[in-house]
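A.B. asks: The domain 'OTU' annotation in Swiss-Prot covers 40-231. Positions annotated as active site by Swiss-Prot: Asp48, His224. According to Swiss-Prot, the mutagenesis experiment Cys51 to Ser carries this note: Loss of function in vitro. Annotated active site, nucleophile per Swiss-Prot: Cys51, in sequence order. Record note (Swiss-Prot) on the mutagenesis of Asn226 to Ala: Abolishes deubiquitinase activity.
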Amino acid sequence: MSETSFNLISEKCDILSILRDHPENRIYRRKIEELSKRFTAIRKTKGDGNCFYRALGYSYLESLLGKSREIFKFKERVLQTPNDLLAAGFEEHKFRNFFNAFYSVVELVEKDGSVSSLLKVFNDQSASDHIVQFLRLLTSAFIRNRADFFRHFIDEEMDIKDFCTHEVEPMATECDHIQITALSQALSIALQVEYVDEMDTALNHHVFPEAATPSVYLLYKTSHYNILYAADKH
């Protein structure tokens, strides 16, 4: 699997390699070079509308490799998620296969502990899409179960059920801060999103939830999420 030819998630490569995506753009070059002072590597994800969910799922599970105590704690949380889905009105037979796919990869992280095995699962279209669909359903359930809070962040013309049905659950629908907030809280995953755009301004980032210590770093550029690796951690 080469850097330029990958299925869903690429091998890790030098962060400066993405300069090739914008060879003539001075602003992008400045921001990426500035970003490279804090992040050394990147994994690219396929731009299929599922990039946030796939990137978050892979990156967090990779961060757990070799950390038995954290894996055990996360497994306990994952085992509670069917209750969240049921409480939100989802029928078990409609989410069980997606839950099983996600739980299986968590067990793989615990028992195998290798990056190559994890990457293989996330690059298998069927398995990877099942994982993404589970994360989407869990995000939806978290929002539905906390409708009083989240309804303030969606358009007045759309209620929570419609928002989740059209903007969260379907594959290939892009996410916004609402979905990121919900999924990070649903699985207690702290993440930092670095924003790179064409505006001649300083780099900025957002931590979910605020003031948390991130275990996942994502790059948001041209409406797409890739995985970042912090210099002080990798």
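From the backbone N, Cα and C atoms, a Cβ is placed for every residue, glycine too.
For all the noted positions, this structure keeps the original residue and models no substitution.
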A.B. asks: Over the domain 'OTU' (40-231), work out the mean pLDDT and round it to an integer.
C.D. replies: 97
A.B. asks: Indicate the candidate from Asp48, Cys51, His224 with the smallest number of other Cβ atoms within 10 Å of its Cβ, considering only these recorded positions.
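C.D. replies: Output over recorded positions Asp48, Cys51, His224: least Cβ neighbours within 10 Å is Asp48.
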A.B. asks: Asn226 (mutagenesis position) has how many other Cβ neighbours within 10 Å of its own Cβ?
C.D. replies: 22
A.B. asks: Whole-number Å distance between the CA of Cys51 (mutagenesis position) and the CA of Asn226 (mutagenesis position)?
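C.D. replies: Cα-Cα distance, Cys51 (mutagenesis position) to Asn226 (mutagenesis position): 7 Å.
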